[in-house]
Amino acid sequence: MGQKSNPNGLRLGIIRTWESKWYDVDKKVPFLVGEDFKIRTLIKNHYPKSTISQIEIKRLKKSNDEFIEIDLYTSKIGIIQGPENKNKNSLINKIEKLINKKVQINIFEVKAINKIAVLVAQNIAMQLQQRAFYKAVLKSAIQKALKSGIKGIKIIITGRLGGAEKARRDSISMGVVPLNTLRADIDYAFEEAHTTYGVLGVKVIINHGEVLPNKTIADTRQIFSSQYENKKNNNKRHFVDKKNFKKSTS
C-alpha cells in the first residue's frame, strides 16, 4: 500500500549504527531493551524539551557487575549539569534506583543545533505550544536550517492548525529530500505539541547529502557524534569533533 517507513530505521546497518550498544544472550535481550526504554523515558522527563538531541547507552561488564555508560548530546550543557553538577548527579541517582546498576553519564555540547532534526522538531513544538502562528514557525525553522549548510529539509505538521474545527495536514519543503535513497544521510524526528485545541504532530526530515563509497555518515554532517563511526580511524573508536562538541565527564 506504499506506506512510508521510518528513515532512521531504514538506514540502520547501512550508513547508521544503533544508539544502544551492547550484546547479551537471547533470554536477556527483551529485559535489557525494556530497561533502555525506561532509562530514555526518565532522562527525557527529567529535562525540558529542546535540550537533548541524542541518548546513547553502552553496557560494560567489570567482573560480575554490569556498568552502564550513557552519552548525552545537548545544546544546553548548563541545564543538563546544573550548578555544581546537581542536575546531573540527581539524574544518576534516579537511574541507579530504577535499574539497580552503576551508571556514568558523559555530556557532549552540540553547537550546530539547526542541523539536528530532533532539536528542530522540539523547538517547533515548543513555539506551537506558545500559540505562535504555525506558518511563520515553519518558515523560520527552514531558513535557519538551510543557512547551516544542509542539502534539503521537509517539515510536516498535522492537527487542528490555527485552531480550525477540522484537522488537516500541511507541509513545506526546500532543497532535495530523497527518502528512498539509502546512501542519502537522512535525519528524521517526530514531536508532539500539546495545545489548548488539541495535539499537533510535527515531523522534520533533513538531508545532509549522500554517503559515497569510502566515506561515512560523519563526512556528510559537519557535526560528529559517537553515533556515527569514523571508519578511517584505525582503532575503530568513535570520533567527536572538537569544533562542535565539548565533553564533560565530571
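Glycine is treated like the rest: Cβ placed from N, Cα and C.
Because the structure is a prediction, the values reported are computed rather than measured.
Per-residue pLDDT, averaged over the domain 'KH type-2' (39-111), rounds to 87. Sequence annotations record features per position, and here Swiss-Prot assigns domain 'KH type-2' to 39-111 based on sequence analysis.
As a natural variant entry, His46 to Tyr appears in Swiss-Prot alongside the note: In strain: AL202, AT4 and PV259. Within its own chain, His46 (variant position) has Asn87, Ser90, Leu91, Lys94 as residues 6 or more apart in sequence whose C-beta sits under 8 angstroms from its own. Annotation note: His46 (variant position) sits in a helical segment as assigned by DSSP.
In Swiss-Prot, a natural variant is listed as Val103 to Ile, annotated with the note In strain: AL202, AT4, FD70 and PV259. The local packing around Val103 (variant position), expressed as other Cβ atoms within 10 Å of its Cβ over all shown chains, amounts to 18.
Swiss-Prot lists Val118 to Ile among its natural variants, and the accompanying note reads: In strain: TV46 and TV51. For Val118 (variant position), the same-chain residues that are 6 or more apart in sequence and have a Cβ closer than 8 Å to its Cβ are Ile52, Ser53, Gln54, Ala189, Glu191, Val204.
The DSSP secondary structure for Val118 (variant position) is helix.
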